[in-house]
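Data block below; observations after.
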Amino acid sequence: MTGLLDGKRILVSGIITDSSIAFHIARVAQEQGAQLVLTGFDRLRLIQRITDRLPAKAPLLELDVQNEEHLASLAGRVTEAIGAGNKLDGVVHSIGFMPQTGMGINPFFDAPYADVSKGIHISAYSYASMAKALLPIMNPGGSIVGMDFDPSRAMPAYNWMTVAKSALESVNRFVAREAGKYGVRSNLVAAGPIRTLAMSAIVGGALGEEAGAQIQLLEEGWDQRAPIGWNMKDATPVAKTVCALLSDWLPATTGDIIYADGGAHTQLL
C-alpha cells in the first residue's frame, strides 16, 4: 500500500521537542512516505537528538528566520541535502514566537514595539521569507503549509501573539498569489490548542498564575465546544491535516485556512 506522500521531498521547520506540532507533522509525513529535510534554530544538538526519534533519519539544517544570510543560502543548502537536480514538493512553516512582554499577564498596552515587531517578524513575516527563499526550488503542484491558531477573537494571555497570527493569515493570502506563479499552493492549518512544551509551561505558570489559569480554562472550554471533542494531548489529527494539504488531494485549494480543532471555532458554547 502506497503512502499519501510517497516520493515527495518536504522541508519541515519548527521542531524543538517531541511535543512540538512540527515533530508530529514530520512523523506522519515519513509514515506516509515523504523524504524530509528539517530546519532548526539555536540548540541544534538537542534538536538533532529529538529528530533521531523520528521513524527515519533526516538532514537537519540551521535556520534563523531573522538571519538574511541563512535565508539567502537556504535553497543551496536544501539542494545539497536532497541532491542536485531534485526539488522540494512541500514546505511546512511551524515557527512562532512572541517575547513574554507581549503575552501572559503583561498588560496589552505595555508591550514594547521592539518586542512586538520581533514576534511578528518571526511568526508572520518569516512565512513570506521562507516562501521567497524556497519557491525557486519547488516543483509545480507543490504545497506550502503554515501553522495558525484562530485569531478572530481576543484570546486570554495570547495578546500580541494573536495579532501576529492575524498578520500570518494576511501574509498567507499574498504568498498564495506569488506561489501560484510557480504552480505551488499556500495554506494555513488552524489547530486547536495542543500541549506543546510552550503551552505546558504557560499552564504551569511560566507567564504568571493568572495566565496559566486562563489558558487552562481555554483548553477545557475547547473540548466542551468541539462537536466531536478535542484532545489537546494528541497532535496527530493536526499532523494528518497538514499532510493532506501537502498531498496531491487538494490541488485547487490555496490562500485558505483549514481548521483542525474539533469544530470548536464553529460553536459559541
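All residue numbers here begin at 1 and follow the chain in the order shown.
Using N, Cα and C of the backbone, Cβ positions are placed for all residues, glycine too.
Per Swiss-Prot, NAD(+) binding site is recorded for Ser20, Ile21, Asp64, Val65, Ile95, Gly96, Lys165, Ile194. According to its DSSP assignment, Ser20 (NAD(+) binding site) is coil. Residue environment of Ser20 (NAD(+) binding site) contains 21 other Cβ atoms, counted within 10 Å of its Cβ in all protein chains.
Sequence-distant neighbours of Tyr158 (mutagenesis position) (same chain, six or more apart, CB under 8 Å from its CB) are Met103, Phe149, listed in sequence order. For the recorded site, Tyr158 (mutagenesis position), the DSSP three-state label reads coil. The substrate binding site annotation in Swiss-Prot covers Tyr158.
Quoted from Swiss-Prot for the published mutagenesis Asp148 to Gly: Confers pyridomycin resistance. Has no impact on the susceptibility to isoniazid and moxifloxacin. 14-fold decrease in NADH affinity, while no effect on catalytic activity. Long-range C-beta contacts of Asp148 (mutagenesis position), restricted to its own chain and to partners at least six residues apart, with a cutoff below 8 Å, comprise Lys165, Leu168, Glu169, Leu188, Val189, Ala190, Ala191, Ile257. Secondary structure at Asp148 (mutagenesis position), taken from DSSP and collapsed to helix, strand or coil, is strand.
Mutagenesis annotation in Swiss-Prot: Tyr158 to Ser, described as No effect on catalytic activity; the structure shown retains the original residue.
Tyr158 to Ala appears in Swiss-Prot as a published mutagenesis result, with the remark: 1500-fold decrease in catalytic activity while no effect on lipid substrate affinity.
Swiss-Prot documents Tyr158 to Phe as a published mutagenesis change and attaches the note 24-fold decrease in catalytic activity while no effect on lipid substrate affinity.
Classification of Lys165 (mutagenesis position) by DSSP places it within a helix. The mutagenesis experiment Lys165 to Ala or Met is recorded by Swiss-Prot, whose note states: Loss of enzyme's ability to bind NADH.
A mutagenesis experiment is reported in Swiss-Prot for this position, Lys165 to Gln or Arg, and the note states: No effect on the enzyme's catalytic ability or on its ability to bind NADH.
Looking at Swiss-Prot, you'll find the mutagenesis Thr266 to Ala noted as follows: No effect on catalytic activity. Loss of phosphorylation. Does not alter growth of M.tuberculosis. Sequence-distant neighbours of Thr266 (mutagenesis position) (same chain, six or more apart, CB under 8 Å from its CB) are Pro227, listed in sequence order.
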Among the NAD(+)-binding set Ser20, Ile21, Asp64, Val65, Ile95, Gly96, Lys165, Ile194, as the record gives it, the longest Cα-Cα distance in Å:
24
